[in-house]
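K.L.:
This is the structure, below, for whatever I ask next.
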Amino acid sequence: MIDEQVLQELIHEVITEEEEEEAIPVLECLMKGKVTDEEISEKTQLKLNIVRRILYRLYDAGVASYKRSKDPETQWYTYTWKFEPEKVTEMIKRKHSEIVRKLREALEFEENNMFFVCVNGHYRFTFDEATEENFTCPECGSKMEFMDNSEIIQEIKDELSLYENNGFDSIKTTTINS
């Protein structure tokens, strides 16, 4: 099965905050194997339209798939859903790679620039931008002061370290019942 950290990451990435509580039991049913949306609704005691909304969000994210079949007696379509655990891993790795890329860009920007700030907290400028403003805040006219951004650099490095060392490169999932 997928571990708790990966499941929480999936929910955070795909499901809205309002749907989070309802999504967990839907995901738990889905992870047990192929199941219809009606069966999920019965097992979770959630309204069918809520279950379907969550399932379609998972489908849009590529972590769930469905097969449509027609009931010969009623002529109604039945949707049998399946969880795609390998897609979860791919999605989360992609998202984490994007976060790492953006953090590296932010780190490079902070390390390669000198900053000046308005003493009243209005703006933060790079040296070039502050020069264009004659080291004067365009909002209040106060002089700008040099800003030591070493704390910001350290915070970015710490966050980057968390993402680079969190083990998402080695996510393990086992096959879900097919």
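Any Cβ shown, glycine's included, is placed from N, Cα and C.
Original residues only: the substitutions mentioned are not part of this model.
Below are the features I grabbed from Swiss-Prot:
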{"type": "DOMAIN", "residues": "3-89", "note": "domain 'HTH TFE/IIEalpha-type'"}
{"type": "MUTAGEN", "residues": "CYS137 to Ala", "note": "Loss of function"}
K.L.:
I'm checking region-level scores; what's the whole-number mean pLDDT for the domain 'HTH TFE/IIEalpha-type' (3-89)?
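P.N.:
A mean pLDDT of 88 is what the model gives the domain 'HTH TFE/IIEalpha-type' (3-89).
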K.L.:
Within the chain of CYS137 (mutagenesis position), which residues six or more apart in sequence place their C-beta under 8 angstroms from its C-beta?
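P.N.:
Result: CYS118, VAL119, ASN120, HIS122, TYR123, LYS143, MET144.
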K.L.:
Can you tell me how the residues of the domain 'HTH TFE/IIEalpha-type' (3-89) break down into helix, strand and coil by DSSP?
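P.N.:
Going by DSSP assignments, the domain 'HTH TFE/IIEalpha-type' (3-89) contains 52 helix, 16 strand, 19 coil.
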